[in-house]
Amino acid sequence: MCGRTSCHLPRDVLTRACAYQDRRGQQRLPEWRDPDKYCPSYNKSPQSNSPVLLSRLHFEKDADSSERIIAPMRWGLVPSWFKESDPSKLQFNTTNCRSDTVMEKRSFKVPLGKGRRCVVLADGFYEWQRCQGTNQRQPYFIYFPQIKTEKSGSIGAADSPENWEKVWDNWRLLTMAGIFDCWEPPEGGDVLYSYTIITVDSCKGLSDIHHRMPAILDGEEAVSKWLDFGEVSTQEALKLIHPTENITFHAVSSVVNNSRNNTPECLAPVDLVVKKELRASGSSQRMLQWLATKSPKKEDSKTPQKEESDVPQWSSQFLQKSPLPTKRGTAGLLEQWLKREKEEEPVAKRPYSQ
């Protein structure tokens with residue numbers, strides 16, 4: 001299953017991370033719908049708003065179905081046929097949707113039949129492993145392996161469409177297959193857009209943590225086909241729904257257990273052997289500053305906005321091809337950052353908020 005995610009990037013940086021090619025091969029950035037509803041967070045839970053990609057054709061009848069929109073949507077699908085005036089009164093859980101029953105349950109079959117497919121964006125997701133012989137559960141952060149590309153430059157250098165994709169050399173966002181629906185309050189009011197994340201059996205690498213995982217769309221082709229309901233039928237799109245082994249993970253602190261905790265500490269690897277958090281060195285602090293390019297809260301007029309050109313970049317010496325995890329607790333790229341120069345620089349205090 002998938003019940004907690006992280007999506008901390010500020011809006012402009014998230015947009016650049018979603019650069020794509022349209023059907024004509026032109027580099028594009030997706031446009032936003034209801035951008036003010038997006039609230040970055042290291043610790044997103046159901047009923048919060050998360051950014052999703054969807055086809056522009058859902059909003060404009062004559063649009064090219066390969067063109068994309070980013071829209072914040074409520075996590076937890078509210079069916080269009082729901083009759084109550086309060087969506088929180090929905091009596092069943094729609095946070096996730098099992099792939100093996102998606103065409104059996106009305107809540108998911110109807111919007112899927114209308115082409116309401118979306119891609120849920122996240123840095124990664126959290127999952128909890130039940131510790132044998134105890135009631136305790138160990139949380140893990142799960143994400144795409146971060147691979148060094150041939151791209152160069154900085155985010156601030158993206159001064160033309162041709163450069164948008166070339167300069168994005170940062171964290172690869174996790175792209176999860178979702179279904180959305182549109183609910184209109186019986187008494188009138190704004191339409192509520194909400195989504196569910198499709199889940200599949202866990203891949204071998206995650207099976208020790210949990211028996212289910214999100215349906216991850218690995219690569220631009222898979223994302224394009226899932227979104228393009230104008231050209232790709234439901235039957236063809238469902239062939240994209242399957243487990244993937246192209247993931248990595250590391251153990252994190254129990255700080256993430258409380259969804260009100262919203263700091264980079266939620267993502268920081270912990271050492272399960274000594275049961276303590278890896279202390280943050282100067283290098284890891286710079287990494288955490290990148291994770292916190294902007295405080296994960298709604299825009300505050302009192303706080304000057306950081307210029308795009310000031311957003312730190314991943315150093316090429318750390319952006320190496322990450323091997324698939326061979327054992328539980330592999331921390332991958334984040335752990336390399338947190339461990340580097342541990343003994344060479346003064347220990348910095350870790351950010352924490354309750």
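Quick reminder: no glycine exception, Cβ is built from N, Cα and C everywhere.
Going by Swiss-Prot, these are the annotated features:
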ACT_SITE  CYS2  active site, nucleophile
ACT_SITE  GLU127  active site
MUTAGEN   CYS2 to Ala  Cells are hypersensitive to ionizing radiations. Abolished ability to form a covalent cross-link with DNA. Does not affect single-stranded DNA (ssDNA)-binding. Does not affect ability to promote class switch recombination (CSR) in B-cells
MUTAGEN   ARG4 to Ala  Strongly reduced binding to single-stranded DNA
MUTAGEN   TRP81 to Glu  Strongly reduced binding to single-stranded DNA
MUTAGEN   ARG98 to Ala  Cells are hypersensitive to ionizing radiations. Abolished ability to form a covalent cross-link with DNA. Abolished binding to single-stranded DNA (ssDNA)
MUTAGEN   GLU127 to Ala  Abolished ability to mediate self-reversal of covalent cross-link with DNA in presence of doule-stranded DNA
MUTAGEN   GLU127 to Gln  Abolished ability to mediate self-reversal of covalent cross-link with DNA in presence of doule-stranded DNA
MUTAGEN   HIS210 to Ala  Decreased ability to mediate self-reversal of covalent cross-link with DNA in presence of doule-stranded DNA
MUTAGEN   ARG212 to Ala  Abolished ability to bind DNA and abolished ability to promote class switch recombination (CSR) in B-cells
Which of CYS2, ARG4, TRP81, ARG98, HIS210, the listed mutagenesis positions, has fewest other Cβ atoms within 10 Å
TRP81
Indicate the candidate from GLU127, ARG212 with the smallest number of other Cβ atoms within 10 Å of its Cβ, considering only these mutagenesis positions.
ARG212
Whole-number Å value for how far TRP81 (mutagenesis position) lies from GLU127 (mutagenesis position) (Cα to Cα):
31
Quick check: of the mutagenesis positions listed here (TRP81, ARG98, ARG212), which one has the Cα closest to that of ARG4 (mutagenesis position)?
ARG212
Specify the secondary structure state of ARG212 (mutagenesis position) as given by DSSP, simplified to three classes.
strand
10 Å Cα neighbourhood of ARG98 (mutagenesis position): matching mutagenesis positions from CYS2, TRP81, HIS210, ARG212
ARG212
Write down the Cα-Cα distance for CYS2 (mutagenesis position) and HIS210 (mutagenesis position), rounded and given in Å.
10
